[in-house]
Each structure stands twice: as structure tokens, then as C-alpha cells.
Amino acid sequence: MISKKVVLPLVFSAPFIFFFVLCIVVVMTISRENQVGDDFIGGGDGEYETVGIAPEVERFRAVFEKYARQEGVFDQVNIIMALTMQESGGRSLDIMQSSESIGLPPNSITDPERSIEVGIKHFKKVFKQAGGDVRLTLQAYNFGSGFIDYVKKNGGKYTKKLALDFSRLQAFKMGWKSYGDPSYVDHVMRYVKGSDKNVKPVKGSMDFYETVMKEALKYEGQPYAWGGSNPETGFDCSGLVQWSFAKAGITLPRTAQEQHGATKKISEKEATAGDLVFFGGTYEGKAITHVGIYVGNGRMFNSNDSGIQYSDLKSGYWRDHLVSFGRIK
């Protein structure tokens, strides 16, 4: 028999236990939301494949992947390795030339893995500041983050002209003959092959596919815009799908969940270019939280936290969250 002396503390502690458990749940929820919103940058540049990467850089691929995954920019690995080719070509121990990003003199870092760790942290920081715009990220990696502010004040989108103007302006301010490399983006992109802006016919694709993709590709590289559904506001995932399909005379509902309900479910083997692909768990919300346009060969075109771009469905984040494929009824 339990005495009153013992029972009373147990009874009165129950509310405190409940409150304690509730606090833990709230903290875990907030932590998850922060992870999705801040630490993970989904999607990325699965359309980019490396070209001409030197063996001195390629041998560190596993290291690049390790820290890119750790920083939430795994889908940018090929871009980061292309950047490294431009920075050092693998001919320096400070392989990503990242010493200056932590306030050290050039080439202070003498361990390639440390250089990659620091360089990818810096890349991730700049990538977020650039809103997922890969070209703006690359140029800012060379110029410094001040270039991002300059672009935001001058149209909000990277152009080669802005890079040239910024270089001249900074050189004048500093009293130097030149400032940075205004052609840095071109120099990095030599080492990757990416998507073709011209939509090519895909065997077995839906009749409307070319019209849809011709419209969608107009916005490639633009940042993700929560709640956006037109060119003026920018696009979120379902907004891009709805807008692009409307250009082919196809009316779709607004949200990813609703678009999922408006399509006929098909298997991955049945899926062809022009079908939709749906995902769950990309943030705390409904069962279906993301949608993309399937383009064939295990890839989709979509608007995600990394911007409007192609993404790989074969492995990684999107594979883990894939729910189903759908065909327009």
C-alpha cells in the first residue's frame, strides 16, 4: 500500500510531466521545421554532369560528397567540383582556395580535406544568400557576397553585364586595375554540361509536353517563391506546374495535394515525360508536399528551395521522399 506521503507528490507531478513532454514535442517540431527551412536545400543541379575534372580533384569526390551532404547541398557536388577546377585544378593543398573565407591569408590551409570542408561551408552560405541561383552563387564566391546585394538592387537576377559592371565599380573604388574575375561563371561552367534551354522531343512523351516545358524553362534558375503562382510573384512547386500546364490549355488545381488528387496514379515504369511526380514529408504539412514535372530518364523539372531547375529522382533526397507518379486525366 502506497502511503499518502508518496501518492501526493506523484499526483502533483503529473502536470509537470505533461508540460515537460509537451515542451520536448514542441522543440522537436521546431527543430524539424528549421532543418527543412534552413539546413536542407533540396533539389539542386542534378542536370549538371562534370566534364574534364582533373584526377587531382576527382580523387576527392568522396570528400566533396561527405561535406556537401553534411551542409545540405549534396545536389550541388558537381558544381562545387567544377568550381574547384577553376580555383586550383587540384594543384594546391588549399584545393578550394577557401582560406580567405575564414579570414586567413591565401593558401594558409594546407590540408585538402580541411579546404573542402571550409569551402563547402562558404559555398552553402553564399548559395542561401543567392536564393539558390547557381550562377549568382558562383560569381559571389569569386567577388564576395557584396555582389549579391548589388544584383538585388539591379534587377535581382545574375547577368554577365552585372558582373562586368560590379568588377569595374569595385576596381575604381579600390584604385586597382581590375577586381575579381567577371567571367568566373563561364570559366566554372566549362567543367559541367547542363540542360538545353531548347526543349527536344522525348519519345513517348505526352502531346503537350513540349509546350509545357517551353514555358517552364523560361523560369529556370529563378528562386523558389512560397505561394507564388505567376511570373510576377515567382513560383512555388505547384504554382509552376499549374502555370506551365495552363499554357498547353490544361487546367490544374492550385496545390500539390490537389494536383495529386486530379491525376490518375501510375507506376514509375509507366511514367513518361509530361506526367507529374509527387512527394511527401518535404516539410510539415499535408500528405503530398511537393510536385514536379517528370521529364524522363529519372529526372524532373521543379521549383524547390534551391530554385527552379532539374532534379534527379534516382537517389538521394527526392528518391527518399517520392510518393507516386500521376497522369493528367
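Including glycine, each Cβ sits where the backbone N, Cα and C put it.
Original residues throughout; no substitutions modelled.
According to Swiss-Prot, the mutagenesis experiment CYS23 to Ala carries this note: No detectable change in conjugation efficiency. According to Swiss-Prot, the mutagenesis experiment GLU87 to Gln carries this note: Loss of muramidase activity. Shows no detectable transfer of ICEBs1. The note that Swiss-Prot attaches to the published mutagenesis ASP94 to Asn is: Loss of muramidase activity. The mutagenesis experiment SER98 to Ala is recorded by Swiss-Prot, whose note states: Retains 50% of muramidase activity. SER99 to Ala appears in Swiss-Prot as a mutagenesis experiment; the accompanying note says: Retains 30% of muramidase activity. Quoted from Swiss-Prot, the note on mutagenesis experiment SER101 to Ala is: Retains 30% of muramidase activity. Under its mutagenesis entries, Swiss-Prot includes ASP133 to Asn with the note: Retains 30% of muramidase activity. The annotation that Swiss-Prot gives for the mutagenesis experiment SER167 to Ala reads: Does not affect muramidase activity. Residues or ranges marked as domain 'NlpC/P60' by Swiss-Prot on the basis of sequence analysis: 206-329. For the mutagenesis experiment CYS237 to Ala, the note given by Swiss-Prot reads: Loss of peptidase activity. 1000-fold decrease in conjugation efficiency. The active site, nucleophile annotation in Swiss-Prot covers CYS237 and is backed by sequence analysis. Summarising the annotation, Swiss-Prot assigns active site, proton acceptor to HIS290 and lists sequence analysis as the type of evidence. Among the features that Swiss-Prot reports, active site is placed at ASN302, with the record citing sequence analysis.
Here the C-alpha separation of SER167 (mutagenesis position) and ASN302 (active site) works out to 33 Å.
Summary for the recorded positions SER98, SER99, SER101, SER167, ASN302: the Cβ-based neighbour count within 10 Å is maximal at ASN302.
In the domain 'NlpC/P60' (206-329), the DSSP tally of helix, strand and coil residues is 32 helix, 41 strand, 51 coil.
With respect to ASP94 (mutagenesis position), the closest of these recorded positions in Cα terms is GLU87, chosen from GLU87, SER101, ASP133, CYS237, ASN302. Among the recorded positions GLU87, ASP133, CYS237, HIS290, ASN302, the ones whose Cα sits within 10 Å of the Cα of SER98 (mutagenesis position) are GLU87. Averaged across the domain 'NlpC/P60' (206-329), pLDDT in this predicted model comes to 92. Taking the C-alpha positions, the distance from SER101 (mutagenesis position) to GLU87 (mutagenesis position) comes to 13 Å.
Within 10 Å of CYS237 (mutagenesis position), as judged by C-alpha distances, the recorded positions found are HIS290, ASN302; the full candidate list was SER99, HIS290, ASN302. Cα separation, HIS290 (active site, proton acceptor) to ASN302 (active site), rounded: 9 Å.
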